[in-house]
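As recorded in Swiss-Prot, the features of this protein are as follows:
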- Asp236, Asp238: Mg(2+) binding site (BINDING)
- Lys282 to Ala: In TRF4-282; lethal; when associated with A-285 (MUTAGEN)
- Glu285 to Ala: In TRF4-282; lethal; when associated with A-282 (MUTAGEN)
- Gly301, Lys326, Asn431, Arg435: ATP binding site (BINDING)
- 371-431: domain 'PAP-associated' (DOMAIN)
- Glu378 to Ala: In TRF4-378; lethal; when associated with A-381 (MUTAGEN)
- Glu381 to Ala: In TRF4-378; lethal; when associated with A-378 (MUTAGEN)
- Asp425 to Ala: In TRF4-425; lethal; when associated with A-428 and A-429 (MUTAGEN)
- Glu502 to Ala: In TRF4-502; lethal; when associated with A-504 (MUTAGEN)
- Glu504 to Ala: In TRF4-502; lethal; when associated with A-502 (MUTAGEN)
Amino acid sequence: MGAKSVTASSSKKIKNRHNGKVKKSKKIKKVRKPQKSISLNDENEVEILPSRNEQETNKLPKDHVTADGILVLEHKSDDDEGFDVYDGHFDNPTDIPSTTEESKTPSLAVHGDEKDLANNDDFISLSASSEDEQAEQEEEREKQELEIKKEKQKEILNTDYPWILNHDHSKQKEISDWLTFEIKDFVAYISPSREEIEIRNQTISTIREAVKQLWPDADLHVFGSYSTDLYLPGSDIDCVVTSELGGKESRNNLYSLASHLKKKNLATEVEVVAKARVPIIKFVEPHSGIHIDVSFERTNGIEAAKLIREWLDDTPGLRELVLIVKQFLHARRLNNVHTGGLGGFSIICLVFSFLHMHPRIITNEIDPKDNLGVLLIEFFELYGKNFGYDDVALGSSDGYPVYFPKSTWSAIQPIKNPFSLAIQDPGDESNNISRGSFNIRDIKKAFAGAFDLLTNRCFELHSATFKDRLGKSILGNVIKYRGKARDFKDERGLVLNKAIIENENYHKKRSRIIHDEDFAEDTVTSTATATTTDDDYEITNPPAKKAKIEEKPESEPAKRNSGETYITVSSEDDDEDGYNPYTL
């Protein structure tokens, strides 16, 4: 009874305090109801009571998926140019298959019985066996276990640098030669096989046929790394659609081509970026798994591909060093222009200028192909420690690279960030092709770190014994390759890269058109000149007699004029230290 009276009295006091209304319990109910609704369906709660920011964002066009499964990116801006949600960059390689996969070195297959041997699970005690038979079985098992251990050891040594498998250069007398051979092995390891080239050729041919089927006046051209043989395994393919009449970059045409490719089962994971400065379609070709980017009515990439191939022909060692630097930056996520990294064209320009301005190459003291190791270390030293990013820009003069002060480049003035990389576009002097590489400080640190790592590794292995060198890698200190196991087959000489052939044909056709236009203009001009000459001849015939009558009066002034000319010239000689423009 006492307990009941206490609880009753306490409840009365609470009612008296709130004038007989239990406000506290009502408040709890009001708070709990929206919490339950949010936890059950947050989206409905947001839709009922949107905030001011959400109301503003709802007014903007949203990314959406069309009925045929095409992702339309409406919010892309000029800053998003070059970004790829699958690769992160137009020239950013993806491992094949696309799912993340640990690198596997080429090794002998380990069968189920051998795995059991390694785990010692196959041993069955047989009472009828003699001691000799058991000894033989034990010896055989030990041999098999030893072989398995050797194979596993090889796999461990080559997890991150599989290009050294069966390519031992540890007995080289000069460490620089060891690094040179290892660079060549790496380039051969990642170079395309015949099958890869044929797959890419077939993929482009199929896409081109589909484009021409949709637009008979259009054509598909390849540019970028595939058209120059500077692509890494899994790199995407950059294409451009050009037409006789132009205007294919419109929003409707982007959707039309995307839908057309999807209906023909030539495109999956399709994205249409219509509002960027460079409208583009991104998709994956399902049969090959290759990522493809298609732009419209822009030929500057085709022009750049021709120029780069000329550089490759004239510059020994350019391809090898470019592929090494590309893989180096890719492994560190510094090759994505969208995040401030270095693009493919910028990398090529850096290596090209480095080789063409190297003093020992200019004087023919060294062959670049035989000194790739030293050149790679010096490249990292130049752009990691010594290059003046604050003041110096890279340009070209008569087709050769030059350094010049940033302050004299009016197109990039005013310079907002002095510590930046400035590379003049060889095809457009007003264009800075590296303006998007705002993360140059991290790139410089990476280059400097690579120089330190390589030099330290060279000193370490130089003092090591040949036994300790076995299975070691110099290049592996700065280069990591994680992807599908490959063979050491550079089969570019066995099959033609159609992208290169078609690019060359494009330029030949264009040069013929320009030549024909110039020839037509010259023909019209020469015809007009010939007609004018005949008319002038008929008109000037009568005054010819007057010239004979005036011969004698003109002879005396001629002498005076020659004397005046002589005096004038002699005075100029005194002023210009003997220079006479008339006598040269």
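Just so it is clear, glycine is given a Cβ too, placed from its N, Cα and C backbone atoms.
Location within the structure of each feature annotated in Swiss-Prot.
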| residue | record | DSSP class |
| --- | --- | --- |
| Asp236 | Mg(2+) binding site | coil |
| Lys282 | mutagenesis position | strand |
| Gly301 | ATP binding site | helix |
| Lys326 | ATP binding site | helix |
| Glu378 | mutagenesis position | helix |
| Asp425 | mutagenesis position | strand |
| Asn431 | ATP binding site | strand |
| Glu502 | mutagenesis position | helix |
(request) Compare the Cα of Glu285 (mutagenesis position) against each of the binding-site residues Asp236, Asp238, Gly301, Arg435 and report the nearest. (result) Asp236
(request) Round to the nearest Å and give the CA-to-CA distance linking Lys326 (ATP binding site) with Asp236 (Mg(2+) binding site). (result) 14
(request) Provide, as an integer number of angstrom, the distance between the C-alpha atoms of Glu381 (mutagenesis position) and Gly301 (ATP binding site). (result) 30
(request) Please find which two of Gly301, Lys326, Asn431, Arg435 have the most distant C-alpha atoms, given that the record lists them as binding ATP, and give only that distance in angstrom, rounded to a whole number. (result) 22
(request) Note down the number of other Cβ atoms within 10 Å of the Cβ of Asp425 (mutagenesis position), including every protein chain shown. (result) 18
(message) Just to verify a number: CA distance, Lys282 (mutagenesis position) to Asp236 (Mg(2+) binding site), in angstrom, no decimals.
(response) 10
(request) Using all protein chains in view, find how many other C-beta atoms are within 10 Å of the C-beta of Glu285 (mutagenesis position). (result) 22
(request) Pick the one among the recorded positions Lys282, Lys326, Arg435 whose Cβ has the fewest other Cβ atoms within 10 Å in this structure. (result) Arg435
(request) Starting from the Cα of Asp238 (Mg(2+) binding site), work out which of the recorded positions (Gly301, Glu378, Asp425, Glu502) are within 10 Å. (result) Gly301
(request) Determine the most Cβ-crowded residue among the recorded positions Asp236, Glu378, Glu381, Glu502, using a 10 Å radius around each Cβ and all protein chains in the structure. (result) Asp236
(request) Have a look at the binding-site residues Asp236, Gly301, Asn431, Arg435 and say which one has the shortest Cα distance to Glu502 (mutagenesis position). (result) Gly301
(message) Tell me the Cα distance separating Asn431 (ATP binding site) from Asp425 (mutagenesis position), rounded to the nearest angstrom.
(response) 5
(request) Could you state the whole-number distance in Å separating the C-alpha atoms of Gly301 (ATP binding site) and Glu378 (mutagenesis position)? (result) 30
(request) Express the distance between the Cα positions of Asn431 (ATP binding site) and Glu504 (mutagenesis position) as a whole number of Å. (result) 25
